[in-house]
Structures are given as C-alpha cells and as structure tokens.
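These notes are about the structure you will find just below.
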Amino acid sequence: MTQFNIPVTMSSSLSIILVILVSLSTAHSELCNPQDKQALLQIKKDLGNPTTLSSWLPTTDCCNRTWLGVLCDTDTQTYRVNNLDLSGLNLPKPYPIPSSLANLPYLNFLYIGGINNLVGPIPPAIAKLTQLHYLYITHTNVSGAIPDFLSQIKTLVTLDFSYNALSGTLPPSISSLPNLVGITFDGNRISGAIPDSYGSFSKLFTSMTISRNRLTGKIPPTFANLNLAFVDLSRNMLEGDASVLFGSDKNTQKIHLAKNSLAFDLGKVGLSKNLNGLDLRNNRIYGTLPQGLTQLKFLHSLNVSFNNLCGEIPQGGNLQRFDVSAYANNKCLCGSPLPACT
C-alpha cells in the first residue's frame, strides 16, 4: 500500500484552517441578535456585573437558554430577546434600573424583582419598549412617582409595582391604556386621591389592587362604570361611599376594603353572584348585612368586624360557617354565630 507523508508545515496549516472554519460555523449558527447581546451585556455592566448573571458571556449564544432569565422569540424565528427576568440579583451596591433596557426593543415581558439594592426612579427609557405587554417591578427600593410616560406604551396588559418605595400620586394618564387588564401597586407610599379617570379604564380592565399605601379622599363615583373581578384598596385612608364597587350585575369576585374610614349603608348594596371574598373590617360601615349574602355559594371569606353594623345576621348560605371574629365589634349586630338578638 502506498503511504503519503504530509509535511509538518502543511499539517499545521490544515489545523489552523480547520479552527477558523469551526469558528466561522459557530458564529454563523448563533441565534442571538448581536444588538440584543450587546444590550444584555451592557445591562449586566450597568448593574455592577452581579454574580447571578455569570452565565451571560460574550462567547455564548444568548438564545440557547443558558443565559439566566433570557428568552428569545422562537415562534416567529426572529430570535429577538422578548422575555427578560431580572429577579433576585445580588447587586454589589445600590444601582438604578438600567436605561440600557431600552435597547431591547422586542421585549414583551420584563420582570425586575426581589432586589434590595435596586434604587432610584423608573427611568424614561422604559417608554421606548413599545412592544411591552407585562411590566413587573416588585420588591425593590425603587422610588419616586409612578411615571406618566407609561401611558405611551399602548401594548401594556399588566402593571405590577408592588412593594417598592414609590411615592407621589397615582398617574391619571394610565387609564387611557387600551389593553390594560390590571394594576398592582400594593405596599408603597403612594398618597393623594384616586383619579376620577380610573373609572374610565377599558372594558378589559378587571383588577385593581392598591393596598397598603397612603391614599386619601373618596372612591370616585366613576367607579360605577367598572366591572372589576378583583379590587383591593385596603389599608389606606379612604373615606365615604364605596357602594359603587358593588352591584348584582357585576362579575366581582373579591372586594377588600379593610382598614380605611369608609362609611356607607351595606344593606343597600347589590352583590355579585360570583363574590367569594369580602373584607370590610375596620371601617365605619353601617346598616344591616344584606340578605343576598346567603345566596352566595362561592363565598369562602368574609370579615365585617369593627364597623357600625346592626340587626340580625341573615341565616343560611355560608354565613354561620364563619367565626365569631368575622362579625365582632359592631354596633348592634346579633344572631348566630354571635349571641342571639334580644
């Protein structure tokens, strides 16, 4: 058999060519858009290169599911970064929300949460994310007011800014967002009155939770136009009439208004047949308990304690299944499970 001896110099040249070809093949096969990768690496830098993002490496593909919290659009096969989860980052010192987020124009979902060292206001750069549907900034020390510029992101479906250090007043302009389904602003320092415009959210809007803030004034009469499945305005300083939140023609499932100074005749409100949770404790609500409560077969949570209610607790439904504490400390409420009326 004839043998061929390849010179050493030729063998070395072939090895170099092979390495180059493999490198070119790898580069060509990378799905991550180079602009998206550059933006992500800048975000990492702007946050002080936290060790939690150690998987974000310039030599790897950001769309191969090895980059923590990063997902790309595989449905349309554009492979643009459309989902970013920045939760639980161990930032080495306080940092603001990076304005470089604006360089991810295809983001549909942005979650920023559980970061004690995240501080400062919500940056105007967020308004450039014109395809954003879901925006979560929660359990951080982000401060300042909820910005008006959010009304520019017409695609927004969900806004969750719960448990931060946000202050100022509620921005009236977000009620113009045509696709907004719900807002969650619990656990901040938001003050002032609820804007009248919040009664003009679109028919898609079904959830409003703004508990544990410093809201004052009255619930706008325009809320009669809303059909909320979930409403939680508890632990504020609201006063006056909250009957506009009730109605037999609504699809309301939960109403939580505890620990305010609300005063209205509970006996005159209509009740949604879907109501499963009602927390009205620690207010100034008067009148009687509506007979309609006995017809609510889904009602599993009720607390009307520490109000000015009177009369006999209606018999039937689930009302006698609740503990005495659910009815305690009213003006003259009586009947099972409280002592009998005299």
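Quick reminder: no glycine exception, Cβ is built from N, Cα and C everywhere.
Keep in mind that this is a model prediction, so the values were computed, not measured.
While the structure shown retains the original residue, Swiss-Prot records the mutagenesis experiment L89 to H with this note: No effect. In the three-state DSSP reading, L89 (mutagenesis position) counts as coil.
Packing around V181 (mutagenesis position) is summarised by its Cβ count: 18 other Cβ atoms lie within 10 angstroms of its Cβ, all protein chains included. Under its mutagenesis annotations, Swiss-Prot gives V181 to G the following note: No effect. Loss of activity; when associated with K-253. No effect; when associated with S-326.
Mutagenesis annotation in Swiss-Prot: S207 to A, described as No effect; the structure shown retains the original residue. Counted within 10 Å of its Cβ, the other Cβ atoms near S207 (mutagenesis position) come to 17, all protein chains included. S207 (mutagenesis position) falls within a strand when secondary structure is assigned with DSSP.
Under its mutagenesis entries, Swiss-Prot includes Q253 to K with the note: 70% decrease of activity. Loss of activity; when associated with G-181 or S-326. Counting every protein chain shown, 17 other Cβ atoms lie within 10 Å of the Cβ of Q253 (mutagenesis position).
Following the DSSP three-state reduction, the secondary structure of H300 (mutagenesis position) is coil. Cβ environment of H300 (mutagenesis position): N276, G277, N318 lie under 8 Å away, each six or more residues apart in the same chain. Listed in Swiss-Prot is the mutagenesis experiment H300 to Q, annotated as follows: No effect.
According to DSSP, A326 (mutagenesis position) sits within a helical segment. Here Swiss-Prot describes A326 to S as a published mutagenesis experiment; the accompanying note says: No effect. No effect; when associated with G-181. Loss of activity; when associated with K-253.
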S207 (mutagenesis position): nearby mutagenesis positions from L89, V181, A326, Cα cut-off 10 Å: V181
Surrounding CB atoms that lie within 10 Å of the CB of A326 (mutagenesis position), all protein chains: 19
Long-range Cβ environment of L89 (mutagenesis position), under 8 Å and at least 6 residues apart: L47, P50, T52, L53, G114, I115, L118
V181 (mutagenesis position) versus Q253 (mutagenesis position) - Cα distance in angstrom: 15
